[in-house]
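Notes for the one structure printed next.
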Amino acid sequence: MHLRNIVIALAATAVASPVDLQDRQLTGGDELRDGPCKPITFIFARASTEPGLLGISTGPAVCNRLKLARSGDVACQGVGPRYTADLPSNALPEGTSQAAIAEAQGLFEQAVSKCPDTQIVAGGYSQGTAVMNGAIKRLSADVQDKIKGVVLFGYTRNAQERGQIANFPKDKVKVYCAVGDLVCLGTLIVAPPHFSYLSDTGDASDFLLSQLG
């Protein structure tokens, strides 16, 4: 599929997303950079075209659930602004830009250096899953060890990475790929199931909480 056709297909389905924008909560998501250290740090990369740092769907949903379960203990940090969540970057060799990967890698390293006692959990949605894969596999073993769990919604590198993150323990990762979500099969064809992951955010949050010490 040519890049122009990829962009048109992704843009059309983004507009046609069945999730009502009025029901979504847009949060700041810059709490690692701007706030005090917390016992838990959640780092998330949003889907293509989503505004803000956490986005307006699965990112805020997981963040809010973690905060409800561990009141006062969670800092939520979205990847940006160098990660722009633009559509064309989906067609790059790693499914996102090198700038986005480097920014996410830097956030993980910042969490460890700034807050050495924090437990890190992470996630991504759509293009954001490629950001997480690219960043986490490049981290040192010491930083990777601080990451307790990762959830990936509509994993765009699922087929290429065989359902896991390269160079990272498989038991720390939970992948959510809906039936009929063709990006999980290694394509850039975005079908309606790709927008179904809000219903998985409760289970994903429970998984991350279960990974904490």
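Backbone N, Cα and C atoms are what each Cβ position is placed from, and that goes for glycine too.
At each noted position, the model has the original residue.
As given in Swiss-Prot:
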| type | residues | note |
| --- | --- | --- |
| MUTAGEN | GLU31 to Ser | Reduces the affinity for hydrophobin rolA |
| ACT_SITE | SER126 | active site, nucleophile |
| MUTAGEN | ASP142 to Ser | Reduces the affinity for hydrophobin rolA |
| MUTAGEN | ASP171 to Ser | Reduces the affinity for hydrophobin rolA |
| ACT_SITE | ASP181 | active site |
| ACT_SITE | HIS194 | active site, proton donor/acceptor |
Among GLU31, ASP142, ASP171, ASP181, which are recorded positions, the residue with the most C-beta atoms within 10 angstroms of its C-beta:
ASP181
Give me the Cα-Cα distance between GLU31 (mutagenesis position) and ASP181 (active site), rounded to a whole Å.
32
Please report the distance from the Cα of ASP142 (mutagenesis position) to the Cα of the residue listed as 'active site', rounded to the nearest angstrom.
34
As a test of the contact definition, list every same-chain residue at least 6 positions from the residue listed as 'active site, nucleophile' whose Cβ is closer than 8 Å to its Cβ.
ALA47, SER48, PHE153, GLY154, THR156, VAL183, HIS194
Per DSSP, three-state class assigned to SER126 (active site, nucleophile):
coil
Distance, ASP181 (active site) to ASP171 (mutagenesis position) (CA atoms, angstrom):
23
Where ASP171 (mutagenesis position) sits in the secondary structure, as DSSP reduces it to three classes:
helix
